[in-house]
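Asks: My questions all concern the structure below.
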Amino acid sequence: MSTLCLPHVMFPQHKITQQQMVDHLENLHADHPRMALAKRMIANTEVNERHLVLPIDELAVHTGFTHRSIVYEREARQMSSAAARQAIENAGLQISDIRMVIVTSCTGFMMPSLTAHLINDLALPTSTVQLPIAQLGCVAGAAAINRANDFARLDARNHVLIVSLEFSSLCYQPDDTKLHAFISAALFGDAVSACVLRADDQAGGFKIKKTESYFLPKSEHYIKYDVKDTGFHFTLDKAVMNSIKDVAPVMERLNYESFEQNCAHNDFFIFHTGGRKILDELVMHLDLASNRVSQSRSSLSEAGNIASVVVFDVLKRQFDSNLNRGDIGLLAAFGPGFTAEMAVGEWTA
């Protein structure tokens with residue numbers, strides 16, 4: 001069975017508190033008739049601070065999709081390479097040991113993919129398999145883990161480098177006055193992570209036993225982008241907040257088939273931080289105590305929703321916690337489609 005090793009997570013230098021973001025929105029849209037409601041909804045996100053690739057004052061003046069794409073590529077190249085080198089070292093491997101590289105990102109576009117940059121910059125083997133994932137949004141990190149696991153199961157030498165990179169602030173639309181635009185502007189944060197999935201049993205971490213994918217039919221409108229001249233405009237249907245009830249039975253079945261116990265008896269969880277409501281729904285439908293998802297809540301509070309990076313940030317927090325060898329855990333993330341990707345396994349660190 002393959003093992004997720006200690007990730008390396010990086011944040012851009014610019015930081016913004018939630019109060020600063022509220023003040024910014026109030027100044028920008030002083031006469032908005034629903035600003036009081038927006039402020040209450042932003043307070044309910046339970047996000048305290050986030051990191052941004054540019055200061056909020058620069059983001060408040062939309063300089064065009066071209067300029068934002070230049071910033072995206074510049075920061076992506078620099079931060080991804082640094083994170084990747086540290087992740088490979090964390091896994092106890094050499095660069096030449098990597099046989100596949102996966103990059104997840106839904107907040108910018110590059111062609112060739114960032115996978116090509118990493119092969120060149122790190123001097124990965126020329127036979128390295130590339131898998132860029134661009135349109136799975138927040139679920140992409142977990143999807144990358146599961147696709148890496150599929151590849152690793154073919155050969156005990158098939159070690160995989162996964163790099164997740166999200167600069168959601170570059171999708172901020174200061175002229176968008178829709179209520180959900182205000183909420184997303186205060187919810188999503190910027191971050192980069194790199195993590196190695198080792199195909200052998202020679203490292204400690206989250207050893208994957210079984211994975212599962214789930215697609216909710218006729219839910220494409222739940223989470224989507226409207227692509228306009230100014231770039232990506234994020235839209236969210238409130239129906240997504242009730243989607244966990246559909247995927248919870250799938251998680252329970254996966255868990256029981258793997259360990260003959262319900263999720264409530266697991267020792268740890270690595271959940272995507274879609275927002276406070278999503279975490280509350282997981283607690284309710286999996287019959288968990290609220291503190292069982294404390295690592296995800298901490299990630300949400302300290303970094304915001306960092307999309308495909310979330311599962312790796314929460315995984316890193318589990319490495320810093322007091323888990324014991326043999327503890328059983330569930331990893332799950334959710335995104336456009338509506339899509340869920342899940343993995344269950346044991347702690348071996």
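Cβ coordinates are placed from backbone N, Cα and C, and glycine is handled just like the others.
Okay, these came from Swiss-Prot:
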ACT_SITE  Cys138  active site
MUTAGEN   His24 to Leu  Shows reduced activity toward lauroyl-CoA and decrease in phloroglucinol production
MUTAGEN   His24 to Val  Does not affect phloroglucinol production but shows 90% decrease in activity toward lauroyl-CoA
MUTAGEN   Asn27 to Asp  6.5-fold improvement in thermostability. Shows 90% of wild type specific activity
MUTAGEN   Leu54 to Val  1.9-fold improvement in thermostability. Shows 110% of wild type specific activity
MUTAGEN   Leu59 to Met  Does not affect phloroglucinol production but shows 50% decrease in activity toward lauroyl-CoA
MUTAGEN   Ala82 to Thr  3.8-fold improvement in thermostability. Shows wild type specific activity
MUTAGEN   Ser96 to Arg  2.3-fold improvement in thermostability. Shows 80% of wild type specific activity
MUTAGEN   Ala181 to Ser  2.5-fold improvement in thermostability. Shows 110% of wild type specific activity
MUTAGEN   Ala185 to Asp  Loss of activity
MUTAGEN   Lys210 to Leu  2-fold increase in catalytic efficiency
MUTAGEN   Tyr256 to Arg  2-fold increase in catalytic efficiency
MUTAGEN   Ala289 to Arg  1.5-fold increase in catalytic efficiency
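Describe each of these features in terms of where it is and what it packs against.
Replies: Take the CB of Cys138 (active site) and look out to 10 A: across all protein chains shown you find 27 other CB atoms.
In sequence order, Ile16, Ile56, Ala60 are the residues near His24 (mutagenesis position), counting only same-chain partners six or more apart with C-beta under 8 A.
With a cut-off of 8 Å between CB atoms and residues at least 6 apart in sequence, the same chain places nothing near Asn27 (mutagenesis position). According to its DSSP assignment, Asn27 (mutagenesis position) is helical.
The DSSP secondary structure for Leu54 (mutagenesis position) is coil. Sequence-distant contacts of Leu54 (mutagenesis position), defined by Cβ-Cβ distance under 8 angstroms and a gap of at least six in the same chain, are His14, Val71, Ser169, Leu170.
In sequence order, Leu52, Ser169, Leu170, Tyr172, Pro174 constitute the residues six or more apart from Leu59 (mutagenesis position) in its chain with CB-CB distances below 8 Å.
Around the Cβ of Ala82 (mutagenesis position), the number of neighbouring Cβ atoms within 10 Å comes to 15.
There are 11 other CB atoms within 10 A of the CB of Ser96 (mutagenesis position), with all protein chains counted.
Taking all protein chains in view, 20 other C-beta atoms sit within 10 angstroms of the C-beta of Ala181 (mutagenesis position). The DSSP secondary structure for Ala181 (mutagenesis position) is helix.
Sequence-distant neighbours of Ala185 (mutagenesis position) (same chain, 6+ residues apart, CB-CB distance under 8 A): Met21, Leu25, Tyr172, Gln173.
Under DSSP, Lys210 (mutagenesis position) is assigned to a strand (E or B) in the three-state scheme. Other Cβ atoms within 10 Å of the Cβ of Lys210 (mutagenesis position), summed over all protein chains shown, number 16.
Around Tyr256 (mutagenesis position), taking its Cβ as the centre, 14 other Cβ atoms fall within 10 Å, counting all chains.
The secondary structure of Ala289 (mutagenesis position), as reduced to three states from DSSP, is coil rather than helix or strand.
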Asks: Taking Cα atoms as reference points, which of the recorded positions Ser96, Cys138, Lys210, Ala289 is nearest to Tyr256 (mutagenesis position)?
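Replies: Considering only the listed recorded positions, the nearest one is Lys210.
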Asks: Between the recorded positions Ala82, Ser96, Cys138, Lys210, Ala289, which lies closest to Ala181 (mutagenesis position), Cα to Cα?
Replies: Cys138
Asks: In sequence order, which same-chain residues at least six apart have a C-beta under 8 angstroms from Ala289 (mutagenesis position)?
Replies: Val283
Asks: Report the nearest neighbour of Ser96 (mutagenesis position) in space among the recorded positions Ala82, Cys138, Lys210, comparing Cα positions.
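Replies: Given the candidates Ala82, Cys138, Lys210, the nearest one is Ala82.
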